[in-house]
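See structure below.
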Amino acid sequence: MTDVTIKTLAAERQTSVERLVQQFADAGIRKSADDSVSAQEKQTLIDHLNQKNSGPDKLTLQRKTRSTLNIPGTGGKSKSVQIEVRKKRTFVKRDPQEAERLAAEEQAQREAEEQARREAEESAKREAQQKAEREAAEQAKREAAEQAKREAAEKDKVSNQQDDMTKNAQAEKARREQEAAELKRKAEEEARRKLEEEARRVAEEARRMAEENKWTDNAEPTEDSSDYHVTTSQHARQAEDESDREVEGGRGRGRNAKAARPKKGNKHAESKADREEARAAVRGGKGGKRKGSSLQQGFQKPAQAVNRDVVIGETITVGELANKMAVKGSQVIKAMMKLGAMATINQVIDQETAQLVAEEMGHKVILRRENELEEAVMSDRDTGAAAEPRAPVVTIMGHVDHGKTSLLDYIRSTKVASGEAGGITQHIGAYHVETENGMITFLDTPGHAAFTSMRARGAQATDIVVLVVAADDGVMPQTIEAIQHAKAAQVPVVVAVNKIDKPEADPDRVKNELSQYGILPEEWGGESQFVHVSAKAGTGIDELLDAILLQAEVLELKAVRKGMASGAVIESFLDKGRGPVATVLVREGTLHKGDIVLCGFEYGRVRAMRNELGQEVLEAGPSIPVEILGLSGVPAAGDEVTVVRDEKKAREVALYRQGKFREVKLARQQKSKLENMFANMTEGEVHEVNIVLKADVQGSVEAISDSLLKLSTDEVKVKIIGSGVGGITETDATLAAASNAILVGFNVRADASARKVIEAESLDLRYYSVIYNLIDEVKAAMSGMLSPELKQQIIGLAEVRDVFKSPKFGAIAGCMVTEGVVKRHNPIRVLRDNVVIYEGELESLRRFKDDVNEVRNGMECGIGVKNYNDVRTGDVIEVFEIIEIQRTIA
C-alpha cells in the first residue's frame, strides 16, 4: 500500500485535518497536515481507536418482577401484599491477554492435579496390598485359635450334657406349676371385678334416682337421706354408700379432685357413661365449662366466706399478709389502694396498716409483740426490795445571761467538800450536793431537747424545775420556753429571782409577768415558791436549797436502793482515749462496777465509773449521776439504762432493737399516700443543702439537727448526711466530699488526716460555738439556692401612626415613642384598645433606614414585629424587660 498524506486520509475518513492530527498525536505519532502516513502508522491508529471506542468492560442487567399475594386476615377479610423481586446480573469483558494468561494457569493447575492424583492412586495401591497381607496373617492366627477352642468345647459339652438335661426337666416342672397358679388367680380376680362392677352400677343407678327425685320434688334433705338405698342386697348397699362418699368428697375438696378421677388404665372400673359423670362432677370441661348431664343438676351452693384469725407482728410484707389471709396478693394491694396507701407485693408495712387491711377484708386480727426476749430479760431482775426516800433531781433552766451558770458555780463552790484535791476537774453535766437537810442532785446542761425527750420516753429523771429569772430583765423568750417544757413534763416549778442586789431589780414585775403564764406565787394563792437570790453575793442560796428540799418532801420521792439498777442517760459523747462515755443518772437500785448494762441500742460491761469530781467509784445509788465506760457505742440522750444478768442476752436484745428500729423506719418511709402521689409528681426540682455535723456531746447533735431540719422549705431542703459525737475525722471528710456536703464542727476540730482531705478536695469546713450563728449561715446558704423571682418592668411605649408593607419583613409599623425607650432585643406586647393581642419580640427597629438598637422618647421609628403582620394604626407596642429578684428565707 502506497503512503498517503494527512489531507488525503482526512478526506477519505470524512473528518477534519485537525482532528486526524490530534488522533495521531493521541496514538503517539506526531504528524502535520502535509506529512505522509505509512501503512504501519495507519494500523497503529486503527488499534488505538478500537481500544478507545471498544465500549465498557462491564455490563449490568437488572430485572424487576412484581406480583400480588393475598393473605387471609381476621374477620374473614383477605389482605393484599405487593411483592417485588429484583434480580441483578453483571457481565465482565475480559482482556484477550488476560484470558490467555488465565487459560495457561488453569492448564498448569489441571496438570498438577492430575500428577497428584496419579501419585495418590499409586500410594493407595501400595498401602492396600500391605494391609491385605497383614489381614491374611491375622486371619490365619484367629482360625487356628478358634479351632482349638471348638475342640475344647466339644469335650466339655459331652461331659455336661447329662447335667443340663436334669436341670431343664426341673425348670419345666416349676414353670407349669406357676402357670397354673397364675390362671387360678386371674380367674378369681375376674370374678371379684365383675361382682364389684355390678354392685357399683346398681349403686350409681340408685344415686341418680335419688337425686332426680330430690330436685324434682324440691324437698329439703333429711337426716336419714344418706341411709336411703334402692336395693335390699347388703353388698350393694355398702358399695352404694362408699360411692356416695367418694363423689361427695370429690365435690367438697378441690385439691383432692385428682383422687376422685378414674385411673387411666382401669378400663373395667366403670362404664363410659359413669366415667364421664365422675369427670363432670370433679372438674369443669374444656374452657372451664362443666359438661351437662341429663341426670345431674348444674346448680352448686356458693361457698361461704371464711374469716380467719390473722397473727400480725410489728412488721410484715404484703405477700406474707396475703398468705395468712389465704387470698391473692393483688386483692391485698387493691384493699390498700382503697384505704389510700400504695404498696407492692414485697413491701414491708407496719402493724397498724396491716391491721386495717385485714379488718377491712373481714378477718380477725391478733397483734403479736415480738419482743418476748426483751421482756424476759427485763423481768429477770431482783427488784422486790422496799422503797426508801431518795434525793430530788433538779433541773435549772432559764434565759441566757440571767445568772443560771453563776448560780450553779456558787452552789458547787460552797457545798462541795472543800478537801477535794484539785476541785472540780471535769464537767460531767450532773452533780449532787450535800446540805444539812439532805442531798440534792442537779442536772447542769441537759438542753431543752434532751429534757423533752426524757419526759417523752417516760424517764422520770427530773422531779423539780428551778426557773432562774433576772430581776432587772424580767421574762424573756427562753424563760417562756422553759415554762412550756415544765408544764409539758408536769413537774413543780421553783422560781429563783436572781440579781436581786442590783439597784434596778424589780421582783414584783417578775411576779406579774410570770403570772400571765400560769406561774403564781404562794402568797397569791398559787403553788410556786419564789426565792430572791444573788449568785454573785451568795444571798438566798440556802433559802433556795431549803425550798427545793421542801418541795421534794411534799412530792414524797422514794426509790428502791437494793437490787439491780436502772436509770437514764443524761448526756453521752465519744472520748478519743476512753471510747464511748455516758453520763447516767441512777433512778433505782445500785449500779456496781462490772455490771452488765443494756442502754437503748448499745450494751456492755461497766469497766469504770467516775463521779462529778473525776474520781473512781465502785457503786452509785438512786439519784446519783456517774460516768460509765465500756459501752459498745454512744447511746442517745434519754435512753433507758438497765442492768441485766446475761451479757449474751443483752447483746441479742440490743441487736434486735437495732434491726427492729431499721425495719419500722423503712416501713414508715415507704408508706406513700394516694393524696400525696400527685403532689410528688408535680413537684419540681428540689435543691438540697447537704451537711455533715459533728459536735462535742449528743445533746448538741440532737438540738442542731432538729433546728436545721426545721429550716427546710418546698424548694430547698436541709439534709443531714452524717452526724456524730467527737472530732472531725478523715471518714467524715471523705463522706462530705462524696456527697458534696458542708462540714460543720460545733465545739470540735478536724484532725490532721481530715485537714489533708479537706484541702485536697477543697471542702467547705466551718467551726461554730454558738448555735444561732450556725443557723444564720445555713439560712444564707439556702437562700442562695432559691430560684430568683422574675418581675416584668415596662421600659417604653410606642404608638403606631401608620403601617407600611416591606417585601422583606412584611408589615412595618411607623411608630412614635411616647414613653421611655424602645430597645431592639427586649420582648414586646402589641396592645389594641388596651387589650394584649400578641406577645413576642422585635424583628426590625429602624430610624431613617438605619438599624438602631434603641429609640428614645419623642422620636419616630419603624418597627417590624416578628411572626406578626396584623399591626394596625392606633395600636400600642409595649416594650418590657424581665428583672430577677433574689429571694431569702425568713
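Placed from the backbone N, Cα and C atoms, the Cβ positions cover glycine too.
Where Swiss-Prot documents VAL158 to Gly as a mutagenesis experiment, the accompanying text is: Produces 66% of isoform beta (i.e. only beta2).
According to Swiss-Prot, the experimentally introduced change VAL158 to Glu is described as follows: Produces 70% of isoform beta (i.e. only beta2).
Quoted from Swiss-Prot for the published mutagenesis VAL158 to Ala: Produces 35% of isoform beta (i.e. only beta2).
For the mutagenesis result MET165 to Ile or Thr, the note given in Swiss-Prot is Produces reduces amount of isoform beta (i.e. only beta1). Reduced growth at 37 degrees Celsius, greatly reduced growth at 30 degrees Celsius. Growth is more impaired; when associated with silent V-158 GUG to GUC. Other Cβ atoms within 10 Å of the Cβ of MET165 (mutagenesis position), summed over all protein chains shown, number 9.
The feature domain 'tr-type G' is assigned by Swiss-Prot to 389-558.
Counted within 10 Å of its Cβ, the other Cβ atoms near LYS404 (GTP binding site) come to 24, all protein chains included. Per Swiss-Prot, GTP binding site is recorded for 398-405, 444-448, 498-501, and the stated evidence type is similarity to another entry.
Recorded in Swiss-Prot as a natural variant, ASP409 to Glu carries the remark: In strain: IQ489. A 10 Å cutoff on Cβ-Cβ distances gives ASP409 (variant position) a total of 13 other Cβ atoms nearby, all chains included.
Within 10 Å of the C-beta of HIS432 (variant position) there are 19 other C-beta atoms, taking all protein chains into account. For the naturally occurring variant HIS432 to Gln, Swiss-Prot gives the following note: In strain: ECOAU9326.
Record note (Swiss-Prot) on the natural variant GLN490 to Gly: In strain: ECOAU9302, ECOAU9306, ECOAU9307 and ECOAU9309. The secondary structure of GLN490 (variant position), as reduced to three states from DSSP, is coil rather than helix or strand.
Under the heading of natural variants, Swiss-Prot lists GLY684 to Ala and annotates it as follows: In strain: ECOAU9306.
The Cβ of ILE500 (GTP binding site) has ALA471, PRO507, HIS532, VAL533, SER534, THR539, GLY540 as same-chain neighbours under 8 Å, each 6 or more residues away in sequence. Cα separation, HIS432 (variant position) to ASP409 (variant position), rounded: 13 Å. Cβ neighbour count for ASP401 (GTP binding site): 12 (other Cβ atoms within 10 Å of its Cβ, all protein chains included).
Using Cα positions, the member of the recorded positions GLY398, ASP401, LYS404, ASP409 nearest to GLN490 (variant position) is identified as GLY398. Under DSSP, ILE500 (GTP binding site) is assigned to coil, being neither helix nor strand in the three-state scheme.
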